[in-house]
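A.B. asks: What Swiss-Prot records for this protein is below:
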| type | residues | note |
| --- | --- | --- |
| MUTAGEN | CYS112 to Arg | No effect on down-regulation of E2F transcriptional activity; when associated with or without R-161 or with V-164 |
| MUTAGEN | THR121 to Lys | Restores enhanced E2F-mediated transcriptional activity; when associated with Y-130; N-131 and E-145 |
| MUTAGEN | CYS130 to Tyr | Restores enhanced E2F-mediated transcriptional activity; when associated with K-121; N-131 and E-145 |
| MUTAGEN | GLN131 to Asn | Restores enhanced E2F-mediated transcriptional activity; when associated with K-121; Y-130 and E-145 |
| MUTAGEN | LYS140 to Glu | Restores enhanced E2F-mediated transcriptional activity; when associated with K-121; Y-130 and N-131 |
| MUTAGEN | LYS161 to Arg | No effect on down-regulation of E2F transcriptional activity; when associated with or without R-112 |
| MUTAGEN | THR164 to Val | No effect on down-regulation of E2F transcriptional activity; when associated R-112 |
Amino acid sequence: MAKYVSLTEANEELKVLMDENQTSRPVAVHTSTVNPLGKQLLPKTFGQSSVNIDQQVVIGMPQRPAASNIPVVGSPNPPSTHFASQNQHSYSSPPWAGQHNRKGEKNGMGLCRLSMKVWETVQRKGTTSCQEVVGELVAKFRAASNHASPNESAYDVKNIKRRTYDALNVLMAMNIISREKKKIKWIGLTTNSAQNCQNLRVERQKRLERIKQKQSELQQLILQQIAFKNLVLRNQYVEEQVSQRPLPNSVIHVPFIIISSSKKTVINCSISDDKSEYLFKFNSSFEIHDDTEVLMWMGMTFGLESGSCSAEDLKMARNLVPKALEPYVTEMAQGTFGGVFTTAGSRSNGTWLSASDLTNIAIGMLATSSGGSQYSGSRVETPAVEEEEEEDNNDDDLSENDEDD
């Protein structure tokens, strides 16, 4: 480009310094005479102006002279445009511009993209298997890498399998997919927050009910322990006072039950030959009371079941239970324990009662069975609570060894 363009005074020579990059050769310099201008349209100025109208010069670019008498009055292009158009070259962007391949991702099989492909594959199929997902992704990779060497291709295929299993394990941990043996099922993301909240409330209520049931069972067991230990102490005291053991026919062994009914009730009892089964038939309702309820009537529980326990009786009751249960005994005496008692007895018009049935009813909460049981009288009617058995979970994390199963 030209460095300088200088113009001397009017009516003198026009000197042009040519481009440094151009080769040196003779330069034609055209001189032109600029006559003093006559009337010209100039912008209106305010105040005095320092511009000399008679000495005005029109600066023009050197152009090809058309005639000797035609003055050079200007250029169709401004200087900057004129010089830029002489040296400007146009370049087009390469087809690979803007594409940056990451070093660790070949053919779009990086960890992030591969995880998305695993997501899309399982979501599209709904129910599939690990081998099916891996096979589809490996097939896509092989179709996209035809020019790869065998060793590199085998390494990439093994890497894809490993990353596919990792992605499936993460989706299972997030509960987006589920696995049953070799089958994989799509679950999806949970979007219904209101339903989840309602489910949590229902689950919370169920757990609170179970806590209440456990509290009631604990209260019954504490009362039984206090009643039996207090009964043992009382019998020992009576034997020391009379200095002899009671007669065998005057002793009632525990466990036992008491069946009560109205005096006008007609009771028919049938006994089997081996005296192992008894059939009772009542023409009116009746009640069955177990040994713990009878001991409560006798005052062996110090009134803990009703919350009316004196300070002295409370001290004795605390001495009859392990130290870890003493706070619960105090709550029972104050009436702040969470247990609830019922007083309605079991009623029926007729039932078979075997010796084993009588024993089970009498023992009650001392031996809690897994199937649950019902307790009459002051016992709480406790529904069966199924214990969740811990099953052997064979659904380990997915690995490449699953293909050999």
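FYI, residue positions are counted from 1 along the chain as it appears here.
Quick reminder: no glycine exception, Cβ is built from N, Cα and C everywhere.
Where a substitution is noted, the model still shows the residue that was there originally.
Neighbours and distances for these, please.
C.D. replies: Applying an 8 A CB threshold to same-chain residues 6 or more apart, the list for CYS112 (mutagenesis position) is empty.
In this view, THR121 (mutagenesis position) is surrounded by 19 other Cβ atoms within 10 Å of its Cβ, with every protein chain counted. Secondary structure from DSSP puts THR121 (mutagenesis position) in a helix.
Around CYS130 (mutagenesis position), taking its Cβ as the centre, 21 other Cβ atoms fall within 10 Å, counting all chains.
GLN131 (mutagenesis position) carries a helical DSSP state (H, G or I).
In the three-state DSSP assignment, the secondary structure recorded for LYS140 (mutagenesis position) is helix.
Under DSSP, LYS161 (mutagenesis position) is assigned to a helix (H, G or I) in the three-state scheme. Neighbour count (other Cβ atoms within 10 Å of the Cβ, all protein chains): 20 for LYS161 (mutagenesis position).
Within 10 Å of the C-beta of THR164 (mutagenesis position) there are 25 other C-beta atoms, taking all protein chains into account.
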A.B. asks: What is the Cβ neighbour count of GLN131 (mutagenesis position) at a 10 Å cut-off, with all protein chains included?
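C.D. replies: So the Cβ neighbour count for GLN131 (mutagenesis position) comes to 13.
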A.B. asks: Specify the count of other C-beta atoms within 10 Å of the C-beta of LYS140 (mutagenesis position).
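C.D. replies: There are 16 of them.
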